[in-house]
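Written out below as C-alpha cells is the structure these notes cover.
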Amino acid sequence: MDKKTLSIVGASGYAGGEFLRLALSHPYLEVKQVTSRRFAGEPVHFVHPNLRGRTNLKFIPPEKLEPADILVLALPHGVFAREFDRYSALAPILIDLSADFRLKDPELYRRYYGEHPRPDLLGCFVYAVPELYREALKGADWIAGAGCNATATLLGLYPLLKAGVLKPTPIFVTLLISTSAAGAEASPASHHPERAGSIRVYKPTGHRHTAEVVENLPGRPEVHLTAIATDRVRGILMTAQCFVQDGWSERDVWQAYREAYAGEPFIRLVKQKKGVHRYPDPRFVQGTNYADIGFELEEDTGRLVVMTAIDNLVKGTAGHALQALNVRMGWPETLGLDFPGLHP
C-alpha cells in the first residue's frame, strides 16, 4: 500500500509533537513536513529529544508548507479558524487538534470561547471520538479532535445515559489533570517552584470542555465540571457523581458498559474486588491510547461514582485523532497505537 503524506502545523507543541511521535511509527503514513515559527531550521529532536534518531526532519515556517494528503493542525485556539482558507487548500483531509471546530452549536461556542471567526463552518467537522462517532468518521475529510477532559468524561458517562441507567439529575464531575494539559508555553502557574508538590483548584466552574460534554451526551444533561491541577506530567483521572434509576443494580451498570464497548480496542473496564489496582489509575495508561473505566455503586442510595483514566496527550488528544484517521482511511483502527503502558 502506498503511504499517505502527512504534515503537522504546530509540531513543536505537546499535542503536535505527540501526533508526530505516533505518526512516525505508523506503517501507512509518511511525515512530510512539520512547522514551527519559533524553531524553524532546527531538527525535530532539538524540541522533542525522545524522537532523536527517529526522523531527520527539521522544522519549517508555516509559509513553506507544501500540499500533502493529510494536514494535522496543532495550533492555539482560534488560529486555524482565522486562517482556514489558507490551510484547507493544502490537503483534502484536515485534522484539527484545537477547539475551533469541536462544537456545532454557535451559542455554546460563544458562551465558552467568544465569537467564532468562521461560524459558517461549525458543524462541518466530525468529532474525533471513534467510540461515539465511528460511522460518521468513515466518510469524514474534516475531523475535529476532542478536548482531553471532555474525552475522559464522555467515555465514562455516554454508555450510562444511552442505556437510561441514570436519573435525570445534575452530574458533578471532578477532573484531576496534569501539567502537560496546559501546553508547552510556560506561565507563572506552570513554573516548577509554583507547580511542584501543588494540588490546585484552577477551574471550579465554567470549564470550556463542559460545552463538548453537554453537546455530545445523550439528552444534553446538566453536567458541572471542576478541574484540579496536580503536578503529574501526564494523565487525567475523571470522577463523576451521579445516581442510577430506582431499582437499577450493579449488573445494569455493567451491562450498559459491555453493550457500548464490546469489541472496542482501547476501552478497558477496570473494577476488581481485591488488590491494589481495583480502579482506573492514569499511571498505567501513560503514553498509551487506552481509556480505563471503572465505577462503584452505593446500593442503598443509588449513588454511582464513575471513573476514567486516560493519558491527556494520547487518548485525550493525538491518539484519538490518529485512531479517527485510521477509521477514516479504512485502516485497522489500532495501527500506530497498539502498545501497552509501563509498570512499574
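Cβ atoms are placed via backbone N, Cα and C, with glycine included.
No noted substitution is present; original residues retained.
The NADP(+) binding site feature in Swiss-Prot is assigned to Ser12, Gly13, Tyr14, Ala15, Ser36, Arg37, Arg38, Leu75, Ser180, Ala184, Asn312. Under the three-state DSSP scheme, Ser12 (NADP(+) binding site) falls in the coil class. Same-chain residues at least 6 positions away in sequence with a Cβ under 8 Å from that of Ser12 (NADP(+) binding site) are, in sequence order, Val34, Ser36, Arg38, Phe39, Val47, His48, Phe59, Ala184.
As a published mutagenesis entry, Arg102 to Ala appears in Swiss-Prot alongside the note: Strong decrease in activity. Secondary structure from DSSP puts Arg102 (mutagenesis position) in coil.
Within the same chain, residues at least six positions away from Cys148 (mutagenesis position) with a Cβ under 8 Å of its Cβ are Ile177, Ala181, His209, Ile236, Ile310, Asn312, Leu313, Gly316, Thr317. Cys148 (mutagenesis position) falls within a helix when secondary structure is assigned with DSSP. Listed in Swiss-Prot is the mutagenesis experiment Cys148 to Ala, annotated as follows: Lack of activity.
According to Swiss-Prot, the active site annotation covers Cys148.
Under the DSSP three-state reduction, Arg195 (mutagenesis position) is assigned to helix. Annotation of the mutagenesis experiment Arg195 to Ala in Swiss-Prot: 5-fold decrease in kcat and 40-fold increase in Km for [LysW]-aminoadipate 6-semialdehyde.
In the three-state DSSP scheme, His209 (mutagenesis position) falls into the helix class. Under the heading of mutagenesis, Swiss-Prot lists His209 to Ala and annotates it as follows: Does not affect activity under basic conditions. Strong decrease of activity under neutral conditions.
For the published mutagenesis Arg258 to Ala, Swiss-Prot gives the following note: Slight decrease in kcat and 17-fold increase in Km for [LysW]-aminoadipate 6-semialdehyde. Listed in sequence order, Leu269 are the same-chain residues at least 6 apart in sequence whose CB falls under 8 Å from the CB of Arg258 (mutagenesis position). Under the three-state DSSP scheme, Arg258 (mutagenesis position) falls in the helix class.
For the mutagenesis of Lys271 to Ala, Swiss-Prot gives this note: 5-fold decrease in kcat and 70-fold increase in Km for [LysW]-aminoadipate 6-semialdehyde. The structure shown keeps the original residue. Lys271 (mutagenesis position) falls within neither a helix nor a strand when secondary structure is assigned with DSSP, and so counts as coil.
Here the residue is the original one, while Swiss-Prot reports the published mutagenesis Arg278 to Ala with the comment Lack of activity. DSSP gives Arg278 (mutagenesis position) a coil state; it is part of no helix or strand.
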Fill in the blank from the handout: Ordered by sequence, the long-range same-chain Cβ contacts of Arg278 (mutagenesis position) under 8 Å (at least 6 apart) are Val270, Lys271, Gln272, Gly294
Exercise for the section: Could you tell me which of these recorded positions, Arg38, Arg102, Arg195, His209, Lys271, has the fewest other Cβ atoms within 10 Å of its Cβ? Expected result: Arg38
Completion exercise
With the fewest other Cβ atoms within 10 Å, the residue among the binding-site residues Ser36, Ser180, Asn312 is Ser180
Fill in the blank from the handout: Spacing of the two Cα atoms, Ser180 (NADP(+) binding site) and Arg195 (mutagenesis position), in whole angstrom, works out to 12
